Amino acid sequence: MAAAAAVEAAAPMGALWGLVHDFVVGQQEGPADQVAADVKSGNYTVLQVVEALGSSLENPEPRTRARAIQLLSQVLLHCHTLLLEKEVVHLILFYENRLKDHHLVIPSVLQGLKALSLCVALPPGLAVSVLKAIFQEVHVQSLPQVDRHTVYNIITNFMRTREEELKSLGADFTFGFIQVMDGEKDPRNLLVAFRIVHDLISRDYSLGPFVEELFEVTSCYFPIDFTPPPNDPHGIQREDLILSLRAVLASTPRFAEFLLPLLIEKVDSEVLSAKLDSLQTLNACCAVYGQKELKDFLPSLWASIRREVFQTASERVEAEGLAALHSLTACLSRSVLRADAEDLLDSFLSNILQDCRHHLCEPDMKLVWPSAKLLQAAAGASARACDSVTSNVLPLLLEQFHKHSQSSQRRTILEMLLGFLKLQQKWSYEDKDQRPLNGFKDQLCSLVFMALTDPSTQLQLVGIRTLTVLGAQPDLLSYEDLELAVGHLYRLSFLKEDSQSCRVAALEASGTLAALYPVAFSSHLVPKLAEELRVGESNLTNGDEPTQCSRHLCCLQALSAVSTHPSIVKETLPLLLQHLWQVNRGNMVAQSSDVIAVCQSLRQMAEKCQQDPESCWYFHQTAIPCLLALAVQASMPEKEPSVLRKVLLEDEVLAAMVSVIGTATTHLSPELAAQSVTHIVPLFLDGNVSFLPENSFPSRFQPFQDGSSGQRRLIALLMAFVCSLPRNVEIPQLNQLMRELLELSCCHSCPFSSTAAAKCFAGLLNKHPAGQQLDEFLQLAVDKVEAGLGSGPCRSQAFTLLLWVTKALVLRYHPLSSCLTARLMGLLSDPELGPAAADGFSLLMSDCTDVLTRAGHAEVRIMFRQRFFTDNVPALVQGFHAAPQDVKPNYLKGLSHVLNRLPKPVLLPELPTLLSLLLEALSCPDCVVQLSTLSCLQPLLLEAPQVMSLHVDTLVTKFLNLSSSPSMAVRIAALQCMHALTRLPTPVLLPYKPQVIRALAKPLDDKKRLVRKEAVSARGEWFLLGSPGS
């Protein structure tokens, strides 16, 4: 029995010896993994592996010893978690001893120590022992890169798990690491080494007397000068090294006396990258430095920064210089001073003011902006700095404004003033009387009002911005100042067309200031606008002149712009709605553009109300019933219908009202939306008009039952409301509503109504939760579509219903969407519906504005376009190849629409297979196909030049042909593509250069300015092709 057991035990050991022999002597690599796997599975122990290695570990031949230790180390790397404490002790002693061995053995020894540094069972004291042995026995920088990396890994492992033990070494550990790192050149190792240095400092290891040595061993790499080789497999970028080294240099104030002179030297050098790196590093240092570290270097730092901002041609250097100055000032501002200490901030700011003040007064104003930027960078660092600089600079700038008479000079000075005023907004003052602006308020207001009355538009624009900033200062402006300001803004809001930018700025400023000073604007602006509106109504009655018409439009825009406070909305909204009623009641010459302008103002007001729940609900419950009442009244049959009533039912006007209702509904809370829906749905289904103002109508409102097209057209307003509701709002009588919508969607007598019904049905389908009721609605829709698509007068309406239902399901990833898309694809071959089906793919891929929007709470999956592309483009391509010649353009059009709206990163990998079809689409006579395809190709020329250059001959020919297209939009797009072609590799393009330059001479004489502009741009790029520096 004993003999049998011995044989069984000997058999596996024999296998182990065989594997060891194959690795050590046979130089095979595979056995190491096998041995490690056997140890992990429990077939062998580490001790048995050591015994099997036996004499190989003591072999007089270094290479044999190295192979034996390599095998043991590889086993330990895989199995270090299995080791017991006593095994770790013996292995550590063995490996430490082998550090004295032949240099060929050292790499394998280090691998073993790396494995042991990961052991949880490592007894206390051994980490210190290992590192001492490495520091003493190994000349690390003579090792290959991979072995140096192993040493850094050993140190990192011990720092992570044995921090207190290593700290017991005191400064000896720091000195040992300095020796290890000294002379390191490989970027892979430097990243690890910099991280170790950072940890030494941030985790409070003792640096002892070696602070300067540690600084020297890291700062010698500053600034980083490293360019990664092409196709670098390690992926290390120069920026990685820069940031890692910067983290070290800026990690401790103890480096300051060595680092600051170095930074000053590099800022003053001629190397742009060194300047940038130094200024960014200085910026980082200021976060940890105090006055003590900066004190002796402040004059030199200021001189260097000043010189760079004054003299540099690089915007990046200027920006970094200003950022560094800001950080320096912030650092000096936050330092706590002793009572007897010098206030370095005060003296530093005095130097800045002394060097910059006189430039603000120079007649030629050459260094005005650099000086202002420096002063603003310092002033923006702290409240104390801001007060000091502002109180010194503002009197000077105010004086200069009055000294200079030219508008351009005054604009420059006012822009500088504006910069300093904006900085004041950063700081709050408990005692408003201490605010430095108080003493200059009257002068500032006077200066701003002068700017607002200046003939120069540019000066007026700066004046408006300055007024807005002054107004944002709490309790600065008096009531009289505000009254004057409102008067100026009123005047500027009615400027002529050539001052459009000023008018827009004035409207924006009115909105900003009205939110802060609602009483002033209610008292002084709203009454004036109300009067202006009344005058506008009178002019409409008389048949107005164009100038009066434009004033009326300006008034409407001003009313919406100023509606930024709940109290003002309660005044301005009734004015606009009353205006609509007045137009309705009077004998005014109402045009659709007038009503659309009012609706646009209402929509803008609704957008502003979205920020405040109270205003949002007020607008909704006030404006929506009013608009619905006007529309319902307009839809009623009358013997002599008024002009307005006809206007209110026009497509464009209804679309404008849809926009108002949708905007006013999207931000309602579910509770308030639920209140509203109980009124509006019954209005359309049951004719319940009780909640409408002035609801005495001559007949019942029954849009679904009534035969009049006027009432049916108002389904668009129902759509705007119900399709903007939050998803969790329950819609009353939903089943009846969906059936009525479905029935109306296939009514051929009024395309506008049927389309609105189809969109409304689709919008509700998209939000409806999955379940039996949704399935029933879908089945009804499919049956209706199939019935309508047969022969008959409703084919077009059935197709529209199919399209919108498909879109609703595509957006939410509903399983039926693939069947409906396939049905749509089948219609591409239909003689009557084929072109419309092709355009339908544009609708499926586009964002809508009135229904199925994220803002309207529709269920829109993030990557629906990518999914649609993956699921359907192969079928489109296949269908194109199989289609008869007369149908192919429909497939090309559909494909072009899909690709044009696809995110380019998704399209690029598929480009080689699809490009031939896109090029064929350029030959399609349909302008829509051409434009869509050109829009798709232009970004691809910029992002995939290598693929596109394979087809350069075809591209040049087709783009040049299309540059003479009858369609202006196609001509412009073709010329933009010709411009983009110049991004392809120059050698590929040069043979075509003469031909292209000749061909592009023709569109230079195009009758349309925008075409000529693109032609000049494209031809200029082709002229430069191949020239030096291009």
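Quick reminder: no glycine exception, Cβ is built from N, Cα and C everywhere.
Original residues only: the substitutions mentioned are not part of this model.
The note that Swiss-Prot attaches to the published mutagenesis LYS993 to Arg is: Impairs MAGEF1-NSMCE1-mediated polyubiquitination when associated with R-1002, 1007-R-R-1008 and R-1013. Around the Cβ of LYS993 (mutagenesis position), the same chain contributes TRP1022, LEU1025, GLY1026, each under 8 angstroms and 6 or more positions distant in sequence.
The annotation that Swiss-Prot gives for the mutagenesis experiment LYS1002 to Arg reads: Impairs MAGEF1-NSMCE1-mediated polyubiquitination when associated with R-993, 1007-R-R-1008 and R-1013. In three-state terms derived from DSSP, LYS1002 (mutagenesis position) belongs to neither a helical nor a strand segment and is classed as coil. Of all Cβ atoms in the protein chains displayed, 12 besides its own lie within 10 Å of the Cβ of LYS1002 (mutagenesis position).
Within 10 Å of the Cβ of LYS1013 (mutagenesis position) there are 13 other Cβ atoms, across all protein chains. DSSP assigns LYS1013 (mutagenesis position) to a helical segment in the three-state reduction. For the published mutagenesis LYS1013 to Arg, Swiss-Prot gives the following note: Impairs MAGEF1-NSMCE1-mediated polyubiquitination when associated with R-993, R-1002 and 1007-R-R-1008.
When the Cα atoms are compared, LYS1013 (mutagenesis position) and LYS1002 (mutagenesis position) turn out to be 13 Å apart.
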